[in-house]
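Chemist: OK, Swiss-Prot features for this one:
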DOMAIN    17-329  domain 'Protein kinase'
BINDING   LEU23, GLY24, ARG25, GLY26, ALA27, LYS28, GLY29, VAL30, VAL31, LYS45  ATP binding site
MUTAGEN   LYS45 to Ala  Abolishes catalytic activity
ACT_SITE  ASP149  active site, proton acceptor
MUTAGEN   SER235 to Ala  Strongly reduces catalytic activity
DOMAIN    330-421  domain 'AGC-kinase C-terminal'
MUTAGEN   PHE418 to Ala  Loss of interaction with PDPK1 and PDK2; when associated with A-421
MUTAGEN   PHE421 to Ala  Loss of interaction with PDPK1 and PDK2; when associated with A-418
Amino acid sequence: MLEGDEKQSRALDFNRLEVLSLLGRGAKGVVFLVRDDDAKLLALKVILKEAIEKKKKGRESEDDEYKRVSFEQGVLSRFDHPLFPSLHGVLATDKVIGYAIDYCPGQNLNSLRKMQSESMFSDEIIRFYAAELVLALDYLHNQGIVYRDLKPDNVMIQENGHLMLIDFDLSTNLAPRTPQPSPSLSKPSPTMKRKKRLFRFTSFCNSGISPQESISVHSSSTLAVSDSSGEKSNSFVGTEEYVAPEVISGDGHDFAVDWWSLGVVLYEMLYGATPFRGSNRKETFYRILSKPPNLTGETTSLRDLIRRLLEKDPSRRINVEEIKGHDFFRGVDWEKVILVSRPPYIPAPDDGGDKGTDVNTKMDVENIVQEIFAARQEREKQSGDNNKNANMKIKDNTSGEWVKGLNNNHDLESDNNFLVF
């Protein structure tokens, strides 16, 4: 599936973890900031077993839910790439299951965008982040993984300023797009990181995580077809504003859905809003299926790239080779992107500090996860709305060094950021 064998994941012991704070919550899990016995900060995702078991009364069976959790852990255990997290261990108790990955101390791409005075990035900043997203998706596709949930909330910014994709519970296996090997992309050494500079940036970058829930109406069958990927999935998954037309229409989908989602992400980075959002899900899906994106402004290579990514016919949508050769990326050395030493923004150092939390035992963690799950169930029962963002604040990490031209002005109210795995 992925390069290399699946690594044997070490078992995590609550007694050897220092729980520092509650980072946030999502539809399936609660995330804690922890410090292990090597003093390394980790993001610990904890899932209530009861939440998984309740799924068998809904759209998925209990076995399917456990398979998705197992799939995500398996994928994480195989990653050896600078744009993806490493799996640092797994845990299981009578009440919860969970795993720990790299902690990104800053904001996610969505939070970083909202920190701009007009909630938009410059073309130059977009170029850097877009190049890393292209590399990340290309890596997944060459390993036979369709991501299926690309959105700014799932794009973290690491402490070194480079991106990190998270949240693979909606991903799936297909036959690899092509048999061609990926370039060597194991995590670079610190000395390599210092050497190269690709873009005309003069300062450093930041890291993060955030919200928006994902549609998980699963019909997880796989249909063999004679195209470049070898097969298609008929599952209906994704986040509604980023989901591709072929997912909505149910015609089967492959790796091209990720390039559509990249187009939505780039549009949002440029304009400050997604291109097809309606007043409700039905209207949003109608616009995705029938309306062209409104690419206002002068004709630029970025707008042309977005237009080609948001081609509704997946067979005509721009592919990875065409993306890398597009005018928007003219002059980009794809072998050196991940070696750039000074990305647009780097967060202030975070050693975990004194978070002032009373969450420090296995019982505390289990109780908090149970309480959050119970409160969520009650809200859903009262409102009937399964798509509300979680109401958990995360700490303000807006300090850091910004490249010239990347505005750090932001509204204090925008600090109500959310973390969803």
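One-based numbering along the chain as shown.
Backbone N, Cα and C atoms are what each Cβ position is placed from, and that goes for glycine too.
None of the noted substitutions appears here; every position holds its original residue.
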Chemist: Starting from the Cα of LYS45 (mutagenesis position), work out which of the recorded positions (ARG25, GLY29, VAL31, ASP149) are within 10 Å.
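Modeler: The recorded positions passing the 10 Å Cα test are ARG25, GLY29, VAL31.
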Chemist: Can you grab the distance from ARG25 (ATP binding site) over to the residue listed as 'active site, proton acceptor'? Cα atoms, rounded to a whole Å.
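Modeler: Cα to Cα, ARG25 (ATP binding site) and the residue listed as 'active site, proton acceptor' are separated by 17 Å.
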Chemist: Which one is it: of the binding-site residues LEU23, GLY29, VAL31, whose Cα lies the shortest distance from the Cα of ASP149 (active site, proton acceptor)?
Modeler: GLY29
Chemist: Which one of these binding-site residues has the most other Cβ atoms within 10 Å of its own Cβ: LEU23, VAL31?
Modeler: VAL31
Chemist: Taking DSSP as the reference, which of helix, strand or coil describes ASP149 (active site, proton acceptor)?
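Modeler: The residue in question, ASP149 (active site, proton acceptor), is coil (DSSP, three-state).
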Chemist: Specify the secondary structure state of GLY29 (ATP binding site) as given by DSSP, simplified to three classes.
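Modeler: The three-state answer is strand.
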